[in-house]
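These features come from Swiss-Prot:
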ACT_SITE  Asp151  active site, proton acceptor
BINDING   Ile34, Gly35, His36, Gly37, Ser38, Phe39, Gly40, Ala41, Val42, Lys57  ATP binding site
BINDING   Glu106, Tyr107, Cys108, Gly155  staurosporine binding site
DOMAIN    28-281  domain 'Protein kinase'
MUTAGEN   Lys57 to Ala  Loss of activity. Loss of MAPK14 phosphorylation and of PCDH8 internalization
Amino acid sequence: MPAGGRAGSLKDPDVAELFFKDDPEKLFSDLREIGHGSFGAVYFARDVRNSEVVAIKKMSYSGKQSNEKWQDIIKEVRFLQKLRHPNTIQYRGCYLREHTAWLVMEYCLGSASDLLEVHKKPLQEVEIAAVTHGALQGLAYLHSHNMIHRDVKAGNILLSEPGLVKLGDFGSASIMAPANSFVGTPYWMAPEVILAMDEGQYDGKVDVWSLGITCIELAERKPPLFNMNAMSALYHIAQNESPALQSGHWSEYFRNFVDSCLQKIPQDRPTSEVLLKHRFVLRERPPTVIMDLIQRTKDAVRELDNLQYRKMKKILFQEAPNGPGAEAPEEEEEAEPYMHRAGTLTSLESSHSVPSMSISASSQSSSVNSLADASDNEEEEEEEEEEEEEEEEEGPESREMAMMQEGEHTVTSHSSIIHRLPGSDNLYDDPYQPEMTPGPLQPPAAPPTSTSSSSARRRAYCRNRDHFATIRTASLVSRQIQEHEQDSALREQLSGYKRMRRQHQKQLLALESRLRGEREEHSGRLQRELEAQRAGFGTEAEKLARRHQAIGEKEARAAQAEERKFQQHILGQQKKELAALLEAQKRTYKLRKEQLKEELQENPSTPKREKAEWLLRQKEQLQQCQAEEEAGLLRRQRQYFELQCRQYKRKMLLARHSLDQDLLREDLNKKQTQKDLECALLLRQHEATRELELRQLQAVQRTRAELTRLQHQTELGNQLEYNKRREQELRQKHAAQVRQQPKSLKVRAGQLPMGLPATGALGPLSTGTLSEEQPCSSGQEAILGQRMLGEEEEAVPERMILGKEGTTLEPEEQRILGEEMGTFSSSPQKHRSLVNEEDWDISKEMKESRVPSLASQERNIIGQEEAGAWNLWEKEHGNLVDMEFKLGWVQGPVLTPVPEEEEEEEEEGGAPIGTPRDPGDGCPSPDIPPEPPPSHLRQYPASQLPGFLSHGLLTGLSFAVGSSSGLLPLLLLLLLPLLAAQGGGGLQAALLALEVGLVGLGASYLFLCTALHLPPSLFLLLAQGTALGAVLSLSWRRGLMGVPLGLGAAWLLAWPSLALPLAAMAAGGKWVRQQGPQMRRGISRLWLRVLLRLSPMVFRALQGCAAVGDRGLFALYPKTNKNGFRSRLPVPWPRQGNPRTTQHPLALLARVWALCKGWNWRLARASHRLASCLPPWAVHILASWGLLKGERPSRIPRLLPRSQRRLGLSASRQLPPGTVAGRRSQTRRALPPWR
């Protein structure tokens, strides 16, 4: 076919004989799509002439590069026509219909890759040998005719019903060898194909390499380098060594065969004819290997289909539980055709299998030569999008031009553009769907502009007016031309204003897009950091789970060993008891036997036979008694053994349960710590995001203010120019009117009182216009008044448009200003005047020659209604506006966007003003259950007597401490529990204070006296000073003024000279008490901000050292502490497990600390048990005294039940997208389940 021919043309006889003239839709029926690829779709069909099952490959040659597609189709058809071999796919014919080629071929069951997909495991070596042998025979046939397949892989090796192996998919094949084109599938490509563009040609040995890769694919379910990118795989194939089989259980023949196929140098690689003589393919194997493999695959597919059908049937019955049962078989028959999978062997009937596939459409990667269609489609889409964007940009101007045309008619065809998705997949979903022939869309002729048409009409008028008589004067024509030029200037001015606004809007959009990109990058970085932390947490959790599992297995093995030892011990004891019993029975039997013999000897008259019988009966009785005794012993031993085993198992089960509880508690503590660390990270990320958004908001506001300033300056300049021009016109008009007045009227106007100014249509007249005024008569005063009234009536429309400073406008000017500018209206109810007299005083402007401040200028331009909206916006966003004004931002009106871009801004924006706040902003959520009611301990009114007693006791003890310092520890121990409780002392606080005091005293003594060798007297003095400072600080913090007063009174009585220092200390303490909270809050916030800017590792270390308090975090982020939604301080949980045996002093201190913690826990649990056993009246008394305190509910975030979470999710999904909540759900992040 000539290169310049049209695609689908059959004028060439050589091309026409390749295709049949019949209609394929009439020849083939029951078409079902069974595969898809970049080339098109593959269909299962049945020939109506002979009921033969065939495979139809539909390929479209329409669209871009149709000639190249047509040439590929012709090449493939010619290639298939030449094939005559049992191991190649058989060609049935090719038909053309509606720019689609129907390539009809022999139908096969499927490909070798389908076998891997169905069985989910590699093939056996015998099966690989059979498949390879058949493929080699087909390749040998191709190579003997100088043909190259160039796309050999498991997906292109097909299996037929009789068990034959066939080569398929010759779309990449080459009719001539050698070849030099870059064609094939990347992972199966030979090195010489990859390097063909640089190093030259290649021959049929490239198929041998691909066959070796296919063997590895059949043996390992995927080709080498399959987990790598396609381009990287090509580089590795060309540069690295040849791949090999990974597993070691394959035979040496198979390994040698694969190594021979994968020789890197083509000259060392054997041909297909040589490989047919290899021992791997010539070894003895059952002749029904392929048939057995196909049958086994059919059975597996049938089972999968039945399972899928049962699942679908179950789903259908669940959706329609009342459906009739008689329709089940019909539903089964209808559901089975839709359960086929492209690339798998499928069974439609239980007796025999109907194939599902003919051509390889299930390979995991497409060929390289098939990527051109997708790229062409993508380029076509990009070009169409660019054309649409250009049309959208030119749209408003062209519409304006069309509106300005007069006397001319244009016909425009608005044809819709059909978009095609990348690739031609969707073109073949319906075989009966006609396809449209795309043709180049002819753009309509550009309409002539209004300027050219008006200038042409003017030139025609000028040419014709010389040949025709006219009554129009030259001055009238010149004035009309001048007015038209003025209108054109105004129109051009408005066009420039529109272009400026559009440019400003684009600049704002570009800035917002850039800032949005920064936010997305920042969000992605924070998300990666969070995911990395979560991955670390997951690794730690897995390690902990493995350790717990190892501990559990170890304990189970130890328990089993102990149980066996225990059973063996009991069995040994019982065996000894049984042996002793048997020994005793033997002795008793001998003694009894001797006694019986003696008794027989004493009575000699008894016959011998009777003696023997009597002796036998006595022996039997004795043996029976011994047997019963032995059976009773065995029964007792068995009962004892069972009882002991049950008791031991119970004991071991309790121990295992306790171990499981400890492990579970450790796991929960670890998870709580991880959640707290994650919460801290999220808080830090929130702070960083807030700062970024603040900076971006400042940048946007600065840009918006600058653009608004430029816009206002332009508007002001245009308005001043217009006002100057109108003032000049009015002066000329007024001068002409004055010149036309009679002299008597001028004299009358000059005789007016000095205090009464001469008024006109526009208010006070200028002084320069009345230089020639003379008195006028009273009769002409009425005429002047009527003229002035008429001028005022003419000025009314202009006042509604421009204010009181202008005069009347022509109707054409009103139309231009009202329609094109879009900011004025002739209705006084809709808009106020744009320019007011007192704000836009031209004389004052000319005298002062300065521009008013921008804020007042904006408010004057906006008008009263816009100023009211401004005030409303200020009320709604008062805090933000105040902060912006403090930062120096100039607030301006939001630029009116271009009409084409309004919808995009509304979609990109957040929730509108007035949207209700959700739990993510700190508000309570309806999904969270209410807190449990307070316990009965808080319901009793607390008695005031213990409070007075405690304060009096502290005051008296403080007075005593002033005289005797030995009572200072007692005062500190009493003060600590009183400070720990809100309404008085508590038992738990007292125990804690005692423990803290003793441990602190002991640790300080060991450190100072033992390590630093401090003298005991100095240590005692230091301990007293520390205790005194602690007493004063604690009493000052809780407001217990009795303690310092008692100490001061005692010291004054002992040392009167301390009065002045004590007074100074009291004054300083009062000032510190007043200013202390504010200073502490400021220092705390500064400290927290410094910590939040540190790296996560340092921040985590400081958390472990308790350098970050939850009170400070919640003060810095108050939304996280609303309505009880707060988390605990993220401090890492102490490391569990046995401590290392070392003799370091710190290790000894750690052991002592662990021992103290253990005793503290035991003491607290004993106190809790004791309190639970007390009667209610005793609990009430102890609670009123402050010795007991009710347990507070945990403020750790609670996880909602799964049902409530699903209800919340379903409710949020059922909301329509147009509602406020729906819009907010589209823009806001989903709430965590515990919120």
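Glycine is no exception: its Cβ is also placed from the backbone N, Cα and C atoms.
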Taking the Cα atoms as reference points, how far is Val42 (ATP binding site) from Tyr107 (staurosporine binding site) in Å? 11
Reduce the DSSP letter at Gly155 (staurosporine binding site) to three states and note it down. helix
Compute all pairwise C-alpha distances among Glu106, Tyr107, Cys108, Gly155, the residues listed as binding staurosporine, and give the largest one in whole angstrom. 16
Those binding-site residues, out of Gly40, Tyr107, Cys108, that come within 10 angstroms of Lys57 (mutagenesis position) at the Cα: Gly40
Inside 10 Å of the Cβ of Cys108 (staurosporine binding site), count up the other Cβ atoms and send me the figure. 24
Gly155 (staurosporine binding site), Cβ-centred 10 Å count of other Cβ atoms over all protein chains shown, is 30
How many Å lie between the Cα of Ile34 (ATP binding site) and the Cα of Tyr107 (staurosporine binding site)? 11
Find, for the listed recorded positions Glu106, Asp151, the residue with the lowest Cβ contact count at a 10 Å cut-off, counting only other Cβ atoms. Glu106
Cα-Cα distance linking Gly40 (ATP binding site) and Tyr107 (staurosporine binding site), given in Å to the nearest integer: 17
Distance [Cα-Cα, Å, rounded] between Gly155 (staurosporine binding site) and Gly40 (ATP binding site): 16
DSSP state at Glu106 (staurosporine binding site), helix/strand/coil: strand
Length of the line joining the Cα atoms of Glu106 (staurosporine binding site) and Gly40 (ATP binding site), in Å: 18
Pairwise Cα distance for Cys108 (staurosporine binding site)/the residue listed as 'active site, proton acceptor' [Å, integer]: 18
